[in-house]
Amino acid sequence: MKLQLALVLCGLTLALGQIVPRSSWCPVPISPRMPRLMVPVRLIIIHHTVTAPCFNPHQCQLVLRQIRADHMRRKFRDIGYNFLIGGDGRIYEGLGFGIRGEHAPRYNSQSIGIAFIGNFQTGLPPSQMLQAARTLIQIAVQRRQVSPNYSVVGHCQTKATACPGIHLLNELKKWPNWRPKP
């Protein structure tokens, strides 16, 4: 009974926007030499990972490790995104707040990168993913990591790419802080 109650409480906490820490999926801490972000930033750039989707913590942790390994092979300093959203509706810490990402070259020093795990050229992310991203943005504003007057753009608005997928981009256009230009 106590275990069930603990699991329910944990689920409620995650549902309220707890960020799953990087240490749950990556044993390597972020290097103290990683460039810092000047916060609050005014720009949130949305991506999709074009990987397999994930629907539970175990699957998502595997995908996160694969993404980080791919980014490291491509000579990134670490995983490129600040946060990732799993198909399980959880918010996974990548670089986290205050660290400059490597997700949109001309905009890394002035933005937070949020990646939806999966490919959204072929369909819309599940509603729990969309809600998790909105929750993360609220947390970022509350923690003064993102300006209250922030803008949301898709990666394709910063360079020639299909990212974050046409279906996710069309959804972003409905969000109140979406802008046609960064």
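Using N, Cα and C of the backbone, Cβ positions are placed for all residues, glycine too.
Nothing has been swapped: the model has the original residues at all the noted spots.
What Swiss-Prot says about this one:
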type    : residues              : note
VARIANT : Ala15 to Val          : In strain: ZW141
DOMAIN  : 40-165                : domain 'N-acetylmuramoyl-L-alanine amidase'
BINDING : His47, His155, Cys163 : Zn(2+) binding site
VARIANT : Thr51 to Ala          : In strain: Loua
VARIANT : Leu62 to Ser          : In strain: ZW141
VARIANT : Val152 to Leu         : In strain: Draveil, Loua, Monty5, P.bourg, Tahiti, Texas and ZW141
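Positions of the features from Swiss-Prot, shown on the structure.
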residue	record	DSSP class
His47	Zn(2+) binding site	strand
Leu62	variant position	helix
Val152	variant position	strand
Cys163	Zn(2+) binding site	coil
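Note on the domain 'N-acetylmuramoyl-L-alanine amidase' (40-165): its mean pLDDT in the predicted model is 98. Counted within 10 Å of its Cβ, the other Cβ atoms near His47 (Zn(2+) binding site) come to 26, all protein chains included.
Around Leu62 (variant position), the C-beta neighbours below 8 angstroms that are at least 6 residues distant in the chain are Cys54. For the pair Cys163 (Zn(2+) binding site) and Val152 (variant position), the Cα-Cα distance reads 14 Å.
Counting Cβ atoms from all protein chains shown, His155 (Zn(2+) binding site) has 22 others lying within 10 Å of its own Cβ. Neighbour list (Val152 (variant position), Cβ cut-off 8 Å, at least 6 residues apart, same chain): Ile44, Ile46, Ile137, Leu172, Trp175, Asn177, Trp178, Arg179.
Of all Cβ atoms in the shown protein chains, 25 besides its own fall within 10 Å of the Cβ of Cys163 (Zn(2+) binding site).
Its own atom aside, the Cβ of Thr51 (variant position) has 16 Cβ atoms within 10 angstroms in the protein chains shown. Listed in chain order, the residues near the Zn(2+) site other than His47, His155, Cys163 are Ile45, Ile46, His48, His103, Ala104, Ala115, Gly154, Cys156, Thr161, Pro164, each with its Cβ within 8 Å of the site Cβ centroid.
Taking only the Cα positions, the spacing between His155 (Zn(2+) binding site) and Thr51 (variant position) is 16 angstrom.
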